[in-house]
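According to Swiss-Prot, the mutagenesis experiment GLU150 to Gln carries this note: Shifts fluorescence to 506 nm. Experimental mutagenesis at this site is recorded by Swiss-Prot as ALA165 to Met or Ile, annotated: Shifts fluorescence to higher wavelength. Quoted from Swiss-Prot, the note attached to the mutagenesis of HIS199 to Thr states: Shifts fluorescence to 515 nm. Experimental mutagenesis at this site is recorded by Swiss-Prot as GLU217 to Gln, annotated: Shifts fluorescence to 495 nm.
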Amino acid sequence: MALSNKFIGDDMKMTYHMDGCVNGHYFTVKGEGNGKPYEGTQTSTFKVTMANGGPLAFSFDILSTVFKYGNRCFTAYPTSMPDYFKQAFPDGMSYERTFTYEDGGVATASWEISLKGNCFEHKSTFHGVNFPADGPVMAKKTTGWDPSFEKMTVCDGILKGDVTAFLMLQGGGNYRCQFHTSYKTKKPVTMPPNHVVEHRIARTDLDKGGNSVQLTEHAVAHITSVVPF
């Protein structure tokens, strides 16, 4: 378990607000949740409102990796490693992430996380383009993310993350996406060594249209156990 930050308790709340557009479909997402930062677990519920009304026009899974994998304070870090993310508070931090999908779909997201009392406030924007009309995203054929690893690398005074992730598909098969993320703190912090974060998201649909969703995440950081020659 990471060393504690007096501003971050064992149990914390979260609120979310996202504005975005995917293939010309504008939407807003609001959510709330709670979790245990030092254990690397969290659960949240989200409600999507389409600008033109009606059910969600694409798979919610492409948004879930902004909300989950989207506040790295909820990652279990060992006491031997500086926790870049928890050190950032109460000042806050920003994230920038690009998503490149195997069928040409591309998305970008940016968000700010601030701390108000025992609650993280997560405010984001999301833009996605070039998703094929008959592809897994627009046809809503994805069933959630396979567990994956994020490689964390210190670069130019910030932490950068790289993930090759796979969405699972109805009927079997996978759909590949590459994430690239820049994590920026608003104050200087002690940098960790290069390391990996092992993480898993689980999605539960709360309505048939996909507009209401529950997400849970478990994330653990560690240094590779492979011994150098």
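Keep in mind that glycine also has a Cβ here, set from the backbone N, Cα and C atoms.
Recorded features from Swiss-Prot, shown on the structure.
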residue : record               : Cβ within 10 Å
GLU150  : mutagenesis position : 23
ALA165  : mutagenesis position : 21
HIS199  : mutagenesis position : 24
GLU217  : mutagenesis position : 25
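When the Cα atoms are compared, HIS199 (mutagenesis position) and GLU217 (mutagenesis position) turn out to be 7 Å apart. ALA165 (mutagenesis position) sits 15 Å from GLU217 (mutagenesis position), taking the Cα positions as reference.
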